[in-house]
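Lifted from Swiss-Prot, the feature list:
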{"type": "BINDING", "residues": "Lys22, Ser23, Arg27, Ser169, Ser170, Gln171, Ser197, Asp313, Asn336, Lys340", "note": "3-phosphoshikimate binding site"}
{"type": "BINDING", "residues": "Lys22, Gly96, Arg124, Gln171, Arg344, Arg386, Lys411", "note": "phosphoenolpyruvate binding site"}
{"type": "VARIANT", "residues": "Pro101 to Ser", "note": "Confers glyphosate inhibition"}
{"type": "ACT_SITE", "residues": "Asp313", "note": "active site, proton acceptor"}
Amino acid sequence: MESLTLQPIARVDGAINLPGSKSVSNRALLLAALACGKTALTNLLDSDDVRHMLNALSALGINYTLSADRTRCDITGNGGALRAPGALELFLGNAGTAMRPLAAALCLGQNEIVLTGEPRMKERPIGHLVDSLRQGGANIDYLEQENYPPLRLRGGFTGGDIEVDGSVSSQFLTALLMTAPLAPKDTIIRVKGELVSKPYIDITLNLMKTFGVEIANHHYQQFVVKGGQQYHSPGRYLVEGDASSASYFLAAGAIKGGTVKVTGIGRKSMQGDIRFADVLEKMGATITWGDDFIACTRGELHAIDMDMNHIPDAAMTIATTALFAKGTTTLRNIYNWRVKETDRLFAMATELRKVGAEVEEGHDYIRITPPAKLQHADIGTYNDHRMAMCFSLVALSDTPVTILDPKCTAKTFPDYFEQLARMSTPA
């Protein structure tokens with residue numbers, strides 16, 4: 001297996017313009033495909049997940065052109081539900097941001113479509129979404145294991161009264177919200193259980209509004225969506241930088257700045273993961289906010305004990321930042337780490353122990369006490385982009401770190417290690 005050894009880094013300094021947000025890119029692509037008119041998307045993320053969405057849209061007859069660097073996409077909308085040219089199978093890799101929204105959107109009208117993906121995708125639960133779509137009339141079959149992809153979709157979704165479980169993934173609610181306006185009937189969506197990753201719902205509502213559709217949101221417990229609507233292209237749309245990707249650079253600034261400035265997100269950003277900067281501030285770093293930048297300057301870091309439900313992806317970065325903080329850090333209410341690209345709670349606990357940390361892994365929390373000195377280890381990445389990027393921070397010590405399968409960062413940030421090296425002064 002390919003590996004990359006990062007030598008100790010003395011200082012991290014400088015600015016980085018972030019690649020586009022994965023969450024925003026794939027939502028914007030789907031809405032542009034469903035909309036009336038042409039949309040020019042700029043700062044689109046070029047990554048595996050986005051390529052899977054683009055390939056699916058192409059197979060569904062959507063016309064688009066990409067710039068040479070794949071960060072601008074001019075897409076001609078379908079002016080309504082997507083139509084398959086006949087029976088179709090779409091392979092979506094391990095892209096949850098493609099699988100969940102497409103599973104809902106392709107239940108409009110009369111298609112026959114199979115959605116499948118990599119082996120890990122077949123372990124990522126989708127039963128709560130399927131249950132909700134069936135309540136709205138959708139015909140869906142599981143082709144292998146009950147509650148998991150691959151799925152066969154045969155249309156039939158008309159709207160109506162729907163319940164959705166919000167406790168596993170906010171993407172199920174996102175998928176229903178984006179699909180419901182195109183259903184023939186009005187839809188009332190009731191959320192049961194605690195809604196995880198609520199800020200991601202704000203991204204969805206924000207984008208729907210940009211494409212001309214507003215819905216009634218009653219305290220994130222009930223959403224009322226008028227049926228028979230259309231999405232309308234905003235013409236041009238700039239995808240903001242990926243706030244989860246920003247977390248690694250901001251953390252590096254907190255640990256070994258200098259000052260690190262990330263551009264493409266800021267106080268006006270719609271992504272909840274910008275709140276990651278507040279956590280670094282609580283730990284002792286200095287944060288400066290602009291409309292389209294966040295800067296982090298080094299401070300003496302101390303441990304925290306926090307509920308991380310609102311920023312589950314960026315919270316992973318705090319787990320490795322904790323290696324540089326004084327005391328024991330506890331991250332709580334993060335059960336949904338277990339249903340991501342890998343079981344991230346298990347993976348994080350396992351790899352933190354390899355570098356010498358004392359770790360307690362609970363059902364929905366992790367407790368981390370750093371060692372006096374970090375140990376050089378080969379870090380397994382579990383085909384999970386965030387594991388690779390999180391553990392790169394270990395090199396901000398006097399110990400090297402070896403990352404196995406470093407190219408797995410292609411899911412959201414193909415040139416991550418090059419960018420980190422550009423801003424680093426070797427020890």
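We count from 1, first residue shown onward.
The backbone N, Cα and C atoms fix where each Cβ goes, glycine too.
For the pair formed by Arg124 (phosphoenolpyruvate binding site) and the residue listed as 'active site, proton acceptor', distance between Cα atoms is given as 16 Å, rounded to the nearest Å.
Spacing of Ser197 (3-phosphoshikimate binding site) relative to Arg386 (phosphoenolpyruvate binding site) is 17 Å (Cα to Cα, whole number).
Across the residues the record lists as binding 3-phosphoshikimate (Lys22, Ser23, Arg27, Ser169, Ser170, Gln171, Ser197, Asp313, Asn336, Lys340), the two Cα atoms farthest apart are 21 Å from each other. The recorded positions recorded for this entry are Arg27, Pro101, Ser170, Asp313, Asn336, and the Cα of Asp313 lies nearest to that of Arg386 (phosphoenolpyruvate binding site).
Between the alpha carbons (Cα) of Pro101 (variant position) and Gln171 (phosphoenolpyruvate binding site) lies a span of roughly 7 Å. Lys22 (3-phosphoshikimate binding site) has its Cα within 10 Å of the Cα of these binding-site residues: Lys411, taken from Gln171, Arg344, Lys411. Shown are the recorded positions Gly96, Pro101; the one with the most C-beta atoms within 10 angstroms of its own C-beta is Pro101. Of all Cβ atoms in the protein chains displayed, 23 besides its own lie within 10 Å of the Cβ of Lys411 (phosphoenolpyruvate binding site). Ranked by Cα separation from Asp313 (active site, proton acceptor), the binding-site residues Arg27, Arg344, Lys411 are led by Arg344. Under the DSSP three-state reduction, Arg124 (phosphoenolpyruvate binding site) is assigned to coil, being neither helix nor strand. If you count neighbouring Cβ atoms within 10 Å for each of the binding-site residues Lys22, Arg27, Arg124, Arg344, Arg386, the highest count belongs to Arg386.
Ranking the binding-site residues Arg27, Ser170, Asn336 by the distance of their Cα atoms from the Cα of Lys411 (phosphoenolpyruvate binding site) places Arg27 first.
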